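To start, the structure under review is shown below, and the notes come after it.
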Amino acid sequence: MGDKGTRVFKKASPNGKLTVYLGKRDFVDHIDLVDPVDGVVLVDPEYLKERRVYVTLTCAFRYGREDLDVLGLTFRKDLFVANVQSFPPAPEDKKPLTRLQERLIKKLGEHAYPFTFEIPPNLPCSVTLQPGPEDTGKACGVDYEVKAFCAENLEEKIHKRNSVRLVIRKVQYAPERPGPQPTAETTRQFLMSDKPLHLEASLDKEIYYHGEPISVNVHVTNNTNKTVKKIKISVRQYADICLFNTAQYKCPVAMEEADDTVAPSSTFCKVYTLTPFLANNREKRGLALDGKLKHEDTNLASSTLLREGANREILGIIVSYKVKVKLVVSRGGLLGDLASSDVAVELPFTLMHPKPKEEPPHREVPESETPVDTNLIELDTNDDDIVFEDFARQRLKGMKDDKDEEDDGTGSPHLNNR
């Protein structure tokens, strides 16, 4: 096979009259700007007739189950909607063609019309809230959808079979420069004890990649007459839901309860290791996950990176993580072990994917090699060297097809029930 061509994703409308072509499905938020959404829509001229070709980009926050949508009231809020008249091109929508658009139009012909969207950087990243076992309908969370259709005007009601709908993702990657090493300490003075108990904890770094173990260094100086009976370490996910008002949900995603004790007038030091995995948290309804594309698994939601001065209220879901270290201290006295008090510190950290390495535009690959990254575009000088791949994933065993998903849904937790 020689060089791998430019990989382009396509999806056609159920009636086969429109097809949308996009260079990728993940669009990176670089904090100050977001990758533009550029593509083309190919339309059957006999179907188009005297109508116009519209493409819309919608960022929506679904916060309740679809089966509860009644009387025109929906548990969904559109955070951002942009419309482009792709044909005939409106003066305000005309933009210079990108390299990808030029090549697609050259290959597909004169009935391929370009569209480009700019995503504001203060919009949220794609996040899905994990559904419960009995939830039905679309999952709650923030998603982005590109929709193309032919109509006399934007207000015209469009049937699903006459339009193309594609879910894309807005993603962030870990910054190249990590923040300072997380450390925290606290001192607790107890009644009837002359000297205090001191707890100090630290992480080995500030940024962790998904699936990477987290090392927690715990140092206890117990100058009291109390006994530390137990040490509890937990990794917690915090999800700030910013909609009509702001609410915060927290959920432990990794825990260790050690029976390590610290006797009076002694010191203790140990490193604990925890690894937060989605596989260990499948039953937790409402847990924030990275936005999911059909037929692909996902992971715990990545930390949200905010630029300075960002309006937190416009953001749908803000995700952060902390490690909590808690000492369970026996109070002693007449009650003995029946009464205890806690001493705790928290260590915020960042959990994200690393930025993918950019590969050179040309790479010799053997015919038997399967491309690992199907989201990769490789530009070359051969305008005919374009590989089209269906936007919908290959059907996996046991997975429902698009029609089944529309009928049955994948489940959605209601925020009020979290």
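Keep in mind that glycine also has a Cβ here, set from the backbone N, Cα and C atoms.
At each noted site, the model still has the original residue.
Keep in mind that this is a model prediction, so the values were computed, not measured.
According to Swiss-Prot, the mutagenesis experiment Val53 to Asp carries this note: Inhibits internalization of EDNRA, EDNRB and ADRB2. No effect on interaction with SRC; impairs ADRB2- and HTR1A-mediated ERK phosphorylation; impairs sequestration of ADRB2. For the recorded site, Val53 (mutagenesis position), the DSSP three-state label reads strand. Packing around Val53 (mutagenesis position) is summarised by its Cβ count: 22 other Cβ atoms lie within 10 angstroms of its Cβ, all protein chains included.
For the mutagenesis of Pro91 to Gly, Swiss-Prot gives this note: Impairs interaction with SRC; impairs ADRB2- and HTR1A-mediated ERK phosphorylation; no effect on sequestration of ADRB2; when associated with E-121. The structure shown keeps the original residue. The Cβ of Pro91 (mutagenesis position) lies under 8 Å from no Cβ of any same-chain residue at least six residues away in sequence.
What Swiss-Prot says about the mutagenesis result for Pro121 to Glu is this: Impairs interaction with SRC; impairs ADRB2- and HTR1A-mediated ERK phosphorylation; no effect on sequestration of ADRB2; when associated with G-91. A coil conformation is recorded for Pro121 (mutagenesis position) in the three-state DSSP classification, outside any helix or strand. Just so you know, the Cβ of Pro121 (mutagenesis position) picks up 15 other Cβ atoms within 10 Å once every protein chain is counted.
There are 11 other Cβ atoms within 10 Å of the Cβ belonging to Lys250 (1D-myo-inositol hexakisphosphate binding site). For Lys250, Met255, Lys324, Lys326, the entry in Swiss-Prot reads 1D-myo-inositol hexakisphosphate binding site, with the evidence type similarity to another entry.
Under its mutagenesis annotations, Swiss-Prot gives Ser412 to Ala the following note: Abolishes phosphorylation and inhibits ADRB2 endocytosis; no effect on interaction with ADRB2.
Mutagenesis annotation in Swiss-Prot: Ser412 to Asp, described as Impairs interaction with SRC; impairs ADRB2-mediated ERK phosphorylation and IGFR1-mediated MAP kinase phosphorylation of GAB1; impairs sequestration of ADRB2 and IGFR1; abolishes interaction with clathrin; no effect on interaction with ADRB2 and IGFR1; the structure shown retains the original residue.
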*Excluding Lys250, Met255, Lys324, Lys326, which residues of the same chain place their Cβ within 8 Å of the centroid of the Cβ atoms of the recorded 1D-myo-inositol hexakisphosphate site?*
Lys232, Ile233, Ser234, Val235, Arg236, Pro252, Lys322, Val323
*Please find, for Lys250, Met255, Lys324, Lys326 as listed binding 1D-myo-inositol hexakisphosphate, the greatest distance between any two Cα atoms, in Å.*
16
*For Met255 (1D-myo-inositol hexakisphosphate binding site) and Pro121 (mutagenesis position), determine the Cα separation and express it in whole Å.*
34
